[in-house]
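Chemist: A single structure is presented below for examination.
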Amino acid sequence: MASFDGQGFMMVDNSWVQTKAIDVESTTDISPYLSKILEDSVWNGNRSIVFDVYWDVKSVSTKSEWRLCSVKFSTKNFCLFLRLPNPFCDNLKDLYRFFASKFVTFVGVQIQEDLALLKENHGIVIRSSLEIGKLAAKARGTPIVEFLGTRELAHKILWYDMSRLDSIQSKWDEASSNDRLEAAAIEGWLIFNVYDQLQQ
């Protein structure tokens with residue numbers, strides 16, 4: 001069984017999010033961690049996994065090349081951060097299969113361009129995805145909500161104390177890897193809770 005043995009972080013409602021950050025190499029088996037994320041999404045009832053992707057951008061002559069360099073998956077209790085190799089290895093087939101799952105919905109903020117880049121640049125197809133901003137705008141009857149980022153959207157819907165996230169982000173360049181992991185966990189947890197709130 002996969003162990004999320006990274007740092008754990010307390011959220012503003014006193015719940016706990018356990019993390020795991022992995023530098024994926026050709027011999028790394030990520031499938032147990034993906035299974036744990038999937039299992040937690042099912043046990044928490046809404047079958048959603050919050051995801052975020054991070055890109056390396058390289059300019060070649062007059063155009064930019066985008067390469068997926070890391071991905072984050074969050075559920076109610078876990079945050080998994082995968083730093084991906086360049087070039088991709090065969091063991092990332094598990095990641096492709098995970099994204100193609102029809103049993104869960106991958107939820108994200110401002111993900112339309114990411115979905116297109118994943119497909120165009122890496123052949124990754126997400127079968128079931130949800131742009132949380134669009135759902136929030138429709139549910140609240142406030143079109144502008146669709147264009148908010150993670151922090152602003154979560155604040156608008158949940159009204160949670162954002163001081164810890166703000167503190168980390170205000171000093172991002174000096175932030176430790178542990179602080180950055182905490183920010184990733186907080187953001188994933190916030191969007192999970194926004195989705196949960198909008199479904200009620």
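Including glycine, each Cβ sits where the backbone N, Cα and C put it.
The noted changes are left out; the structure has the residues it started with.
Pulled these features from Swiss-Prot for this protein:
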MUTAGEN   Arg47 to Glu  Impaired oligomerization
MUTAGEN   Tyr54 to Ser  Normal oligomerization but impaired exoribonuclease activity. Pleiotropic developmental defects including spoon-shaped cotyledons, twisted true leaves and infertile flowers associated with reduced miRNAs and trans-acting siRNA levels
MUTAGEN   Asp114 to Glu  Impaired oligomerization
MUTAGEN   Lys119 to Glu  Normal oligomerization
MUTAGEN   Glu187 to Ala  Normal oligomerization but impaired exoribonuclease activity
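Help me see these features in their spatial surroundings.
Modeler: For Arg47 (mutagenesis position), the count of additional Cβ atoms within 10 Å of its Cβ stands at 14 [all protein chains shown].
Residues within less than 8 Å, Cβ to Cβ, of Tyr54 (mutagenesis position) and separated from it by at least 6 positions along the same chain comprise Leu68, Cys69, Ser70, Val71, Lys72.
In the three-state DSSP scheme, Asp114 (mutagenesis position) is classed as helix.
Same-chain residues at least 6 positions away in sequence with a Cβ under 8 Å from that of Lys119 (mutagenesis position) are, in sequence order, Val125.
Secondary structure from DSSP puts Glu187 (mutagenesis position) in a helix. Cβ-based neighbour count (10 Å, all protein chains) for Glu187 (mutagenesis position) stands at 22.
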Chemist: Please report the DSSP secondary structure of Arg47 (mutagenesis position), reduced to three states.
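Modeler: DSSP assigns Arg47 (mutagenesis position) to coil.
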Chemist: What count of other C-beta atoms do you get within 10 angstroms of the C-beta of Asp114 (mutagenesis position), across all chains shown?
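Modeler: Within a 10 Å radius of the Cβ of Asp114 (mutagenesis position) lie 22 other Cβ atoms.
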Chemist: Give me the CA-CA distance between Glu187 (mutagenesis position) and Arg47 (mutagenesis position), in Å, as a whole number.
Modeler: 18
